[in-house]
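Features of the protein shown, as given by Swiss-Prot:
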- 15-18, ARG38, 72-75, 96-98, ARG104, 137-140: CoA binding site (BINDING)
- GLN17 to Ala: 45-fold decrease of the catalytic effiency (MUTAGEN)
- TRP48 to Phe: Little change in the affinity binding and catalytic efficiency, and it does not display major structural changes (MUTAGEN)
- TRP48 to Pro: Little change in the affinity binding and catalytic efficiency. It exhibits substrate inhibition with oxalate. It does not display major structural changes (MUTAGEN)
- ASP169 to Ser: Loss of CoA-transferase activity (MUTAGEN)
- ASP169 to Ala: Loss of CoA-transferase activity (MUTAGEN)
- ASP169 to Glu: Loss of CoA-transferase activity (MUTAGEN)
- ASP169: active site, nucleophile (ACT_SITE)
- GLY259 to Ala: 2.5-fold decrease of the catalytic effiency (MUTAGEN)
- GLY260 to Ala: 25-fold decrease of the catalytic effiency. Reduction of the affinity binding for both formyl-CoA and oxalate (MUTAGEN)
- GLY260, GLY261, GLN262: substrate binding site (BINDING)
Amino acid sequence: MTKPLDGINVLDFTHVQAGPACTQMMGFLGANVIKIERRGSGDMTRGWLQDKPNVDSLYFTMFNCNKRSIELDMKTPEGKELLEQMIKKADVMVENFGPGALDRMGFTWEYIQELNPRVILASVKGYAEGHANEHLKVYENVAQCSGGAAATTGFWDGPPTVSGAALGDSNSGMHLMIGILAALEMRHKTGRGQKVAVAMQDAVLNLVRIKLRDQQRLERTGILAEYPQAQPNFAFDRDGNPLSFDNITSVPRGGNAGGGGQPGWMLKCKGWETDADSYVYFTIAANMWPQICDMIDKPEWKDDPAYNTFEGRVDKLMDIFSFIETKFADKDKFEVTEWAAQYGIPCGPVMSMKELAHDPSLQKVGTVVEVVDEIRGNHLTVGAPFKFSGFQPEITRAPLLGEHTDEVLKELGLDDAKIKELHAKQVV
């Protein structure tokens, strides 16, 4: 089967999550990904949050499928020479070292271009080059804070809240892959590689751009009418005082309010008293208002000017959601979802991780994949999120540390005697 990235050779210097998420996805698409790991220790996540002794952690395996691993001491002259040979054959190099680390190893961009003018050097950093904070190291939750996600997530009477989604790490890796694919396409036109960089702050901000939209609206109008703080006597501060936009100058935390212009809220369903995930998210789409009225048995609201326009009902949104919630008391979240679907109303259940892990539909479509792993035992991972009509990604287990060292060295043209010598010198 022809794969989208067949023939693309990727040198993967990444570790933890942002970079590995990028290179793993390239591996899913058929790229030849060689993970270059520090001799003797490898990617630190191999030992993080282990659920089984003496095997690589799920943290590592779930971000490093479809790769090969080589152990290499890049500080030795022989190690540096091997790396130079690999760069000459590479299409892409991906790294997420701290700022300036690659330069300190002796591999400046200028030197890399001398070795291979067609290679693309892709990097993930905390802040963009030229930013006042470009020297700072950034991890997942720091990125969520720096990019505006934490300040706008959570409830108004609580602290800034980080998301369970990896907005800083995996999201940055996906943005980086987009940049790499664009750079590969541009190389077809120019014949030369280039540097591609993604700042974690930028990647997070890209996903909260609607909050930048709201900041500009707030500065121009003084209010965000769809936010809970605009509802009469609904949102209160920690001292019990009602909140309003009279003294709010930055986009506030809106709880579970919808941010796309269509108001939404999290509503309880049957069983919520004992099941923390017995909720649905219900959206009041303007064009669906008549159907919503039919569903909740409020036909009189269809023609009532106090309800039948967004402007009319915006100051009553929370009261409306509370009323709708009463209709769900005798139905579980899946029954509510099907009920709403009969009217074409956007509504969905809150899916727990347990439910997702064992969802037969997700396994059928290849989103949740059982990885065959004869070393640590079979385990689940998330497959490619995109589906092709002419290509089905095959997910293979993550490599053991240095599992493919000799194989990769032979591809460079080294014979058995030379490989044995490099092992003896502890270069590989």
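Glycine residues also receive a Cβ, built from the backbone N, Cα and C atoms like all the rest.
Known features from Swiss-Prot, placed on the structure.
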residue : record                 : CB count, 10 Å
HIS15   : CoA binding site       : 22
ALA18   : CoA binding site       : 31
TRP48   : mutagenesis position   : 13
ASP73   : CoA binding site       : 17
ASN96   : CoA binding site       : 27
ARG104  : CoA binding site       : 10
TYR139  : CoA binding site       : 14
ASP169  : mutagenesis position   : 27
GLY259  : mutagenesis position   : 19
GLY261  : substrate binding site : 11
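Around GLN262 (substrate binding site), taking its Cβ as the centre, 15 other Cβ atoms fall within 10 Å, counting all chains. The CA atom of ARG104 (CoA binding site) is located 51 Å away from the CA atom of GLN262 (substrate binding site). HIS15 (CoA binding site) sits 11 Å from ASP169 (mutagenesis position), counting Cα to Cα. The separation of GLY261 (substrate binding site) from ASN96 (CoA binding site), Cα to Cα, is 36 Å. Comparing GLN262 (substrate binding site) with TRP48 (mutagenesis position), their Cα atoms are 41 Å apart once rounded.
When the binding-site residues ASP73, TYR139, GLY261 are ranked by how far their Cα is from the Cα of GLN17 (mutagenesis position), TYR139 comes first. Per Cα geometry, ASP169 is the residue among the recorded positions ALA18, ASP73, TYR139, ASP169 nearest to GLY261 (substrate binding site).
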